[in-house]
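Here the residue is the original one, but Swiss-Prot notes a mutagenesis experiment at this spot, Lys34 to Ala: In MpVT3; no or moderate increase (2 to 4-fold) in antimicrobial activity. Swiss-Prot lists Leu35 to Phe among its mutagenesis entries, and the accompanying note reads: In MpVT1; important increase (4 to 8-fold) in antimicrobial activity.
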Amino acid sequence: EALADPIADPVAGPNPEADPEAINLKAIAAFAKKLLG
């Protein structure tokens, strides 16, 4: 988790036991949606 992208942290949500890779994918998707509108 310490190596994760800082941008992913607030997007990951309150479930620290979730798959880190899945969280990262969701974070990237959410960030992309914010960038693309």
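Any Cβ shown, glycine's included, is placed from N, Cα and C.
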Worksheet item: Which of the three DSSP states, helix, strand or coil, fits Lys34 (mutagenesis position)?
Response: helix
Discussion item. What's the number of neighbouring CB atoms sitting within 10 A of the CB on Leu35 (mutagenesis position)?
Written reply: 7
Item to complete: For Lys34 (mutagenesis position), list the number of other Cβ atoms lying within 10 Å of its Cβ atom.
Response: 10
